[in-house]
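J.: Questions regarding the structure given below will be posed in turn.
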Amino acid sequence: MQKEQLSALMDGETLDSELLNELAHNPEMQKTWESYHLIRDSMRGDTPEVLHFDISSRVMAAIEEEPVRQPATLIPEAQPAPHQWQKMPFWQKVRPWAAQLTQMGVAACVSLAVIVGVQHYNGQSETSQQPETPVFNTLPMMGKASPVSLGVPSEATANNGQQQQVQEQRRRINAMLQDYELQRRLHSEQLQFEQAQTQQAAVQVPGIQTLGTQSQ
């Protein structure tokens, strides 16, 4: 209602002393009165080239109304120490699988070494079985004929060389198999010893349960 009265007063359609008195003492009505005059001058093209606006109070009020945003508190994550991994239930569950995978990997390496060694031995055997080309002494143009000589090695020497290669190959294979069996036994004994220590520690300290001692 007051805005309509201010618009009529600005257009000269009405003249009310009470409205003028209220306009003189009401800051909000004064701002509305200024806005109406600015709008009318802008529509008529009577505005000056430079307009002075004081919006600092409104900006300050808007800033004060903005909620205060507090940054979220970052909680540092504590990583378990290496000596604590063995006491974790997950590690106790994964450890037997890791041991089995290690044994399978060692067995695969030994099998691969045996296969490669056999193939290498077969290749050497085929090479040694090929006869060498005999060397003949031809008759010269002038003079006497020289005796014919053959550069073929004896069968006994070839057989001895093959037997030595076979024995060396077998010795290497036996050494690899013995080393694998020794490593497997040492790893199995170490795993059993660590599991026994873990179970003994869980029994001695009350209130601590691991995956191996917890009842299903």
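Just so you know, glycine gets a Cβ as well, placed from its N, Cα and C.
In this structure the noted substitutions are not present, so the sites keep their original residues.
Here Swiss-Prot notes a mutagenesis experiment, D11 to H, with the remark: Loss of anti-sigma factor activity. Annotation of the mutagenesis experiment L19 to P in Swiss-Prot: Loss of anti-sigma factor activity. Quoted from Swiss-Prot, the note on mutagenesis experiment W33 to C is: Loss of anti-sigma factor activity. Quoted from Swiss-Prot for the published mutagenesis Q79 to A: No binding of N-terminal fragment to SspB. A mutagenesis experiment is reported in Swiss-Prot for this position, W85 to A, and the note states: No binding of N-terminal fragment to SspB. Swiss-Prot gives this note for the published mutagenesis M88 to A: Reduced binding of N-terminal fragment to SspB. Among the mutagenesis results in Swiss-Prot, R172 to A has the note: Still binds RseB. No binding to RseB; when associated with A-185. The residue drawn here is the original one. Among the mutagenesis experiments that Swiss-Prot reports, R185 to E is described with the note: No binding to RseB.
Thinking about packing and proximity, how do these listed features fit into the structure?
T.: On its own chain, D11 (mutagenesis position) has no residue at least 6 apart in sequence with a Cβ closer than 8 Å to its own Cβ.
Within 10 Å of the C-beta atom of L19 (mutagenesis position) sit 16 other C-beta atoms, taking all shown protein chains into account. DSSP gives L19 (mutagenesis position) a helix state.
Of all Cβ atoms in the protein chains displayed, 17 besides its own lie within 10 Å of the Cβ of W33 (mutagenesis position).
Packing around R172 (mutagenesis position) is summarised by its Cβ count: 14 other Cβ atoms lie within 10 angstroms of its Cβ, all protein chains included.
A C-beta separation below 8 Å, combined with a sequence spacing of at least six in one chain, links R185 (mutagenesis position) to none of the other residues. In the three-state DSSP scheme, R185 (mutagenesis position) falls into the helix class.
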J.: Quick one: Cα separation, L19 (mutagenesis position) versus R172 (mutagenesis position), in Å?
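T.: That separation, Cα to Cα, works out to 116 Å.
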J.: Look up R172 (mutagenesis position) in the DSSP assignment and reduce it to helix, strand or coil.
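T.: R172 (mutagenesis position) sits in a helix per DSSP.
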J.: Could you state the whole-number distance in Å separating the C-alpha atoms of R172 (mutagenesis position) and W33 (mutagenesis position)?
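T.: Spelling it out, the Cα of R172 (mutagenesis position) and the Cα of W33 (mutagenesis position) are 108 Å apart.
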